[in-house]
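The kinetin binding site annotation in Swiss-Prot covers Asp285, Leu307. Taken from Swiss-Prot, the feature trans-zeatin binding site covers Asp285, Leu307, Thr317, and the record attributes it to experimental evidence. What Swiss-Prot says about the mutagenesis result for Thr317 to Ala is this: No effect on activity. Among the sequence features in Swiss-Prot, the mutagenesis site Phe436 to Ser is noted as follows: Constitutively activated independently of cytokinin. Looking at Swiss-Prot, the entry for mutagenesis of Gly493 to Arg says: In cre1-6; reduced sensitivity to cytokinin. For Ser765 to Asn, Swiss-Prot lists a natural variant annotated as follows: In strain: cv. Se-0. According to Swiss-Prot, the feature domain 'Response regulatory 1' maps to 786-920, an assignment based on sequence analysis. Taken from Swiss-Prot, the feature Mg(2+) binding site applies to Asp952, Asp996, Gln998, supported by experimental evidence.
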Amino acid sequence: MRRDFVYNNNAMFNPLTTHYSSDMNWALNNHQEEEEEPRRIEISDSESLENLKSSDFYQLGGGGALNSSEKPRKIDFWRSGLMGFAKMQQQQQLQHSVAVKMNNNNNNDLMGNKKGSTFIQEHRALLPKALILWIIIVGFISSGIYQWMDDANKIRREEVLVSMCDQRARMLQDQFSVSVNHVHALAILVSTFHYHKNPSAIDQETFAEYTARTAFERPLLSGVAYAEKVVNFEREMFERQHNWVIKTMDRGEPSPVRDEYAPVIFSQDSVSYLESLDMMSGEEDRENILRARETGKAVLTSPFRLLETHHLGVVLTFPVYKSSLPENPTVEERIAATAGYLGGAFDVESLVENLLGQLAGNQAIVVHVYDITNASDPLVMYGNQDEEADRSLSHESKLDFGDPFRKHKMICRYHQKAPIPLNVLTTVPLFFAIGFLVGYILYGAAMHIVKVEDDFHEMQELKVRAEAADVAKSQFLATVSHEIRTPMNGILGMLAMLLDTELSSTQRDYAQTAQVCGKALIALINEVLDRAKIEAGKLELESVPFDIRSILDDVLSLFSEESRNKSIELAVFVSDKVPEIVKGDSGRFRQIIINLVGNSVKFTEKGHIFVKVHLAEQSKDESEPKNALNGGVSEEMIVVSKQSSYNTLSGYEAADGRNSWDSFKHLVSEEQSLSEFDISSNVRLMVSIEDTGIGIPLVAQGRVFMPFMQADSSTSRNYGGTGIGLSISKCLVELMRGQINFISRPHIGSTFWFTAVLEKCDKCSAINHMKKPNVEHLPSTFKGMKAIVVDAKPVRAAVTRYHMKRLGINVDVVTSLKTAVVAAAAFERNGSPLPTKPQLDMILVEKDSWISTEDNDSEIRLLNSRTNGNVHHKSPKLALFATNITNSEFDRAKSAGFADTVIMKPLRASMIGACLQQVLELRKTRQQHPEGSSPATLKSLLTGKKILVVDDNIVNRRVAAGALKKFGAEVVCAESGQVALGLLQIPHTFDACFMDIQMPQMDGFEATRQIRMMEKETKEKTNLEWHLPILAMTADVIHATYEECLKSGMDGYVSKPFEEENLYKSVAKSFKPNPISPSS
């Protein structure tokens, strides 16, 4: 048997992505003649793949893929990797088609066998029936489209009705309100000129003339009249004075004896018949009048027929007071001050008719107005109930006529039912005709499909081979990751155990250097495997609560030492609008930030690196960069500015001007305008990372996000890196439903930004029931303290204020030490000797502001002398902010009066708090956390626990046992799944089991399933609940996923090599913290 590898020099094969070019496919199938004869390498079963030359693998990888200086190293790597993988495949007897395992004769036979009858050829007789079925389906779809368009037309028709009805209701209310205001003004006029003038300036003739001449202001009123309040004992004198008798409204007879009357004394000529009639003689009228004077507001009657027009109308009544009322009068004060009542009659029917006559489309709808004060018996105010209308559709609009006691509404309907729209009549037949034609076209195309069926089979074969190659690639990556990470786990574990022993400084330095290198190698492997998982579509994001600000502070701490060594400003700012806790994949979010900040630190030698986080909608118009590389800047336009200082974080020019103070101050000023009614469950963040580094050449900007690509060949030599971080970051951002882009100017710097959609997480209860979020608990001892920050750079000062604000410190920013002296002196003058009053607690000075001039030391001494002279308060402490500081500068700062502690950058809230506790000589108190949120240490979780470690590798067993014993656990080791089953026979005394997944004979999944089966059988027999927490241990980062572990019955997952944080997250779910003695 022979295995033939057929390839040509133009074929492209990438062991990581397994992409075949068209040349390779045709060469594999020997289907077409090439200009150059493909080279055949024949290997028999007895031969080894090791006999392949490096040049053969170089040609397999593509002749032009490698530079001459890089060929030997990269060729040997892939050669050894592929040969090693082939040897493993031979040993495991796995049959995967990584390359074509057939010769030319077999290829020709296969191509000949594929030429047979196809599905369409075999079922040609069914094609007419299929066409008829197609026409029926098109008919059903056409009817569905008709129904959909008809429903849409009904919705639009309803929207128009709603708009027209609401418009009429608003206009009716507005016109009614105008008339009510005029009646109110007339009531005030009567009160002023009839009761406040002596003698009265109003009589019947004056009132009638005035109301007649101002009737144009009250077009909706048929008339107005004024009735005076008359009590019973004043009735006789009142009747003699007016020379008429008070009469009832219904019959015109003398009014019977009552406690109080309201006879009309003034009236408009149109309602002169109301003179002498008692407005309180009717029961409902009496109630309305009493309600008006008690509330001081206008009241309405129920609808009734007006005497002259016989139209439906209502009477509006206003109280008239004879004296001025207090600001908030009581009901008794209103009644006592009442002098009379001004009433106006509204002709509702005429009002609505006039309104509808002014509007377009009046004939299209039917309008009814109701009084629904009594909901069970609504009263018709306007409209004919028997009028013909489309009763299938109606809209109701509420009416407010100013009387809260009475309720009104307007109901609108169309006069006629909706006709079938023209677009429906044309679209549906057109769609049916098109569908019918499509059916005939498909029927004719069926014969053509028969002719291309052979090509389809050919492509199907290529697809099968590509899938087989993808399986081989996945297994290759899984095996390589396991085989590399397993010994690396042993190396890093042993180094960690070595560092726990007594070592000399030189030995410790060697061990720590080896540990750092090992972790760097693991990080590189993880990046390559992440890229592979992304290409395979197997990378998924988790959703857990986490604290963005804590994540960013942690990232800054990773690069703090390097930024100090380079004397560059490294800072972060998070908008107050960004929620404190969000839900998402904290690890992947952190990975993106680390990649971007790491690149900035790597390529920046001076200036600053500024990380800013805010809501993408917060400044959408001005903050979102243009969706183009470099913001559309051409190479001819890039000129390095000669300006010496810029309003940026460090004063150096940046590629993107949005983080300068002119733009940044608008973002800061909007911090307090957080909307409370945003009900969206998601939050869209924008994160920008600005640096003043070397920038990216224009010619390289198009390939920045391509994997394994860098600006040029010198980048890797000078700065290191693989060029894979940005491509992974781009994929992760897209998984977070965001986008990433950048603006870069050579020799100026770069600004990368990305957006990410995360979930809001406002309830602490949701956090407690999930994986513990990465939340930083800051000290609360600084709340209410006051500080002055001296910094001439406004952006940097705003960042400092942000971190101080997180600690609860109120900050005032000044630009110079002279201003600080003035501010401290003003504070001293305005201060209070009472200890409970606020005082100035600290003055924090930026190093740049201190060393900028020689006179600043004298200003510091003056500041100390002024503040120390206040006997009522402790003098504020002076502290210095610095990115780095020399010994001479430190000695000078101490002699000038600064505290011994210098707050080193990059600033983080926790670090500032720790330094200020030293500066202010505060006693460090244990943080008080909400119940259940205080993080337990691994020692408190594992002390006294008996744990079984199952692993076939003796080094891994020693590493795992050493790591667990370090935290007080009692460890027993087993070398296989069978031994573990023997030790875990119920009853046993183990508290947990750490189970390796890939073991010979019985893997960890099978061992776990059998353990769970034993526990289930024990429960069925003895009714005793047994559940041993089992945590998976594996170096295989592709197959050993969290879901697979849960499916087999495991409780958690720990990836090799062990990290203390990951170990804690896993065991914290199964164990509760034990109290441990302080000595331990």
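Note: Cβ is positioned from N, Cα and C throughout, glycine not excepted.
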Remaining residues near the recorded Mg(2+) site, that is with C-beta within 8 Å of the centroid of the site residues Asp952, Asp996, Gln998: Val950, Asp951, Asn953, Asn956, Ile997, Met999, Pro1000, Asp1003, Gly1004, Thr1034
Neighbourhood of Thr317 (mutagenesis position) by C-beta distance under 8 A, where only residues 6 or more apart in the same chain count: Met279, Asn288, Ile289, Ala292, Ala298, Val299, Leu300, Thr301, Tyr341, Leu342, Gly343
Tertiary neighbours of Asp285 (kinetin binding site) (same chain, Cβ under 8 Å, six or more apart): Met249, Met279, Thr301, Val315
Rounded Cα-Cα span from Gly493 (mutagenesis position) to Asp996 (Mg(2+) binding site), Å: 16
In three-state DSSP terms, the structure that Asp952 (Mg(2+) binding site) belongs to: coil
Of Gly493, Asp952, Gln998, i.e. the recorded positions, those within 10 Å of Phe436 (mutagenesis position) when Cα atoms are compared: none
Alpha-carbon spacing, Asp952 (Mg(2+) binding site) to Gly493 (mutagenesis position), which is rounded to whole Å: 16
Alpha-carbon distance [Gly493 (mutagenesis position); Gln998 (Mg(2+) binding site)] in Å: 19
Mean predicted confidence [pLDDT] for the domain 'Response regulatory 1' (786-920): 76
Among Asp952, Asp996 [binding-site residues], residue with fewest other Cβ within 10 Å: Asp952
Neighbour tally for Gln998 (Mg(2+) binding site), based on other Cβ positions within 10 Å of its Cβ: 20
